[in-house]
Every structure is written in structure tokens, then in C-alpha cells.
Amino acid sequence: MAATAAAVVAEEDTELRDLLVQTLENSGVLNRIKAELRAAVFLALEEQEKVENKTPLVNESLKKFLNTKDGRLVASLVAEFLQFFNLDFTLAVFQPETSTLQGLEGRENLARDLGIIEAEGTVGGPLLLEVIRRCQQKEKGPTTGEGALDLSDVHSPPKSPEGKTSAQTTPSKIPRYKGQGKKKTSGQKAGDKKANDEANQSDTSVSLSEPKSKSSLHLLSHETKIGSFLSNRTLDGKDKAGLCPDEDDMEGDSFFDDPIPKPEKTYGLRKEPRKQAGSLASLSDAPPLKSGLSSLAGAPSLKDSESKRGNTVLKDLKLISDKIGSLGLGTGEDDDYVDDFNSTSHRSEKSEISIGEEIEEDLSVEIDDINTSDKLDDLTQDLTVSQLSDVADYLEDVA
């Protein structure tokens, strides 16, 4: 029974298989499956042939470079860099691709070949870093040296000119003062030297007790002594007329900033325009006789009458001349000075009284002008003695 049952089942399976195949063929599915299987088999066979006949990847330029000594040195430096920082994955790709699985040098051999000396047990970084540092030092070495030379050249020239200028400016001033000192005549009095020192001061008020004002007023009172003083001043004026361009030494002094007063009155002389500049230059060292009338001892105030003012001024001048005579200034050579002055001067014969009267008239005119302008605080009288030539002199009255 069992055998018959198995035979029946086998027949039924065969019928079902045939029925399935027939159904698949009728629908076209079976043929499509057969074609796909056949294509897959053919593709597998083709792929197998390609893999067997495939050539290895080779970079010809890299291969030629690595065949040289420098090429192997560079590849060894890169491999040492990757090994120093434990870049294993990158190293696993680098070595097969460059075909450098073997033949690369270690760190010690590289350091010896490059001339890098390392202390035992001390590793500061990869050898590639040390090579770059040495290249930078070689590049910066000449430039820094040139820069140092340039800096020395830049800073050194200014020092030498400064030294030269300082050496030149100091002696340039000394000969000027020495030259002026040598050009002074030996016959100059002590009072004249003090008068020259007084010219550098802005406040030139005259007092009766100072020998400076005594010597300057002595020039106004005695005509004979004026001749000797003017002869000495003329020599200084001629010498200093050539030194007039050196006006830098005169800067800073208020006396030289004031304009030179114009002469208002002359006494019996003729003007010579050619020598006027020299005569004015001779007055540069003479002190201006600026003094307020109220500052003179015994002089009345400005509110007194005009006649009393003139008389008091004349009395003061006589007093000063007497005091200077008592001090012994200008004595001993008065007769010679009188002879020289009288022989060479072209002045009109005027006595001290006539000159005093003219001074009194000038003072009266000046006081009238001051009274009309309501400026009665101070009156400054500048009596300047100068000489336009060797044979003439004049007096200036400046309010």
C-alpha cells in the first residue's frame, strides 16, 4: 500500500512541475529568468578574466624620483614625519602607493645624513622641522647682517655732522669776541668799558652814583673830552662797520631791536651820507643816555615850570662834571685832546652856555608836547653823541 501511495505522490509532483513550467513558459517568466541567470554567469566569467590579467598601479615619475638619493631622503623624511605623530592610517596608504614598504632609512640615519646632532634621549620634533629651521636661518642671516650695516650707516652720519657743527659753532663765536676785544684802543678809559657793558641791559636808568652814567654825561659837559672819546669811538665804528652783517650775535638784546633815532638837530656840521652808516654802527656799543629827569638827584618834578627845568638840568650837568673832575677821570691828557679837537673840527665856536640854552629850548618844546598829550608820568631824554666823520660830531635829542 505504501509503495502505491508513494508512486501516486511522485506522479502528482511531476504533474505539478510540468504544470508550473508550462504556466511559466506561457507567461514568459521562465525565459526571462533563464536569460538573467545566463547574463550573470557571463559577467562573472568576464570579471574573473580582468582580475587575473590586471597590471599593478605604477607612477613612473615617482618611481624615477625615488630611484635617486635625494628622492629616497625626501620619502624617508615624510615617512619619519608620519611615524613621529603616529599617523598609521596615512602611513598605510603612503607606503603601498609609493612602493616604499622597504628601503626607507630610520631617524638616526637621516639625522646623520643631514648633519643634525641630537642629544641622546631628547627629541624636539620631526627632522623635517629642523631642516626648515635651518633653511630659514640661512635666508635671514645675510638680510639681518645687511640690515645691521644699514642701521649703522643710517645712524652714524648724523653723529659726524653734529660733531662738526658743534665744533664749528663754538670757535666761530670766540674769534668774534676776541676780534672785538683786540680792536679796542689802548687809550680807552675804564668808564668807557663800563658804558659798553651797560648797553646790554634793557633798563638803562642813569643814577648819579654810578660811574657809567658819570662817564657818559661827562661826554656831554666837556667838549675837549668829547673829542678824545669820539676819536676812540671812530676806530671802533670803522672796525665794526665791517662786522655789521654778523647781526645774529645781537639778537635777543632789546637795545638792538629799537629803531635808530633820526637826528633832529645838528650843531655846526655838514652831513656826509657815505659815512653815516659807519657812524651809526659806532654807536652800537655806546650806552643810550636814557634817563627820566625825575630820576636825577635834585631834579624837580615834571609839573614845575619850564624855565626851572632847564636851569636844574644845567646845574646837574655842572655838578656831574665837577664830580667827574674830582674823581680824576680824563685828566693828564686834556691839553692834547683840546689841541687835536680844535685843529681838526669844523664846528662853529659855541660856548657851553649857548649849547645849554639850545638844550633848554629843546626841553621846553618837549615838555609842551607832553603836557598837551596828558602824559606827565615820565619823560625820557636820549642824548646820543656820535660822529659822522673824523672831523665832525652831532648831538641828538630824542623824547
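The backbone N, Cα and C atoms fix where each Cβ goes, glycine too.
Mean per-residue pLDDT, taken over the domain 'LisH' (70-102), amounts to 91. What Swiss-Prot lists as domain 'LisH' is 70-102, and the listing cites sequence analysis.
Here Swiss-Prot notes a mutagenesis experiment, Val74 to Phe, with the remark: Abolishes homodimerization and leads to aggregation. Cβ environment of Val74 (mutagenesis position): no same-chain residue six or more positions apart lies under 8 Å away. Secondary structure at Val74 (mutagenesis position), taken from DSSP and collapsed to helix, strand or coil, is helix.
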> Near the domain 'LisH' (70-102), which same-chain residues lie under 8 Å Cβ to Cβ, leaving out any that are not at least 6 residues past its ends?
Replying inline: 57-59, 62-63, 110, 113, 125-128, 131
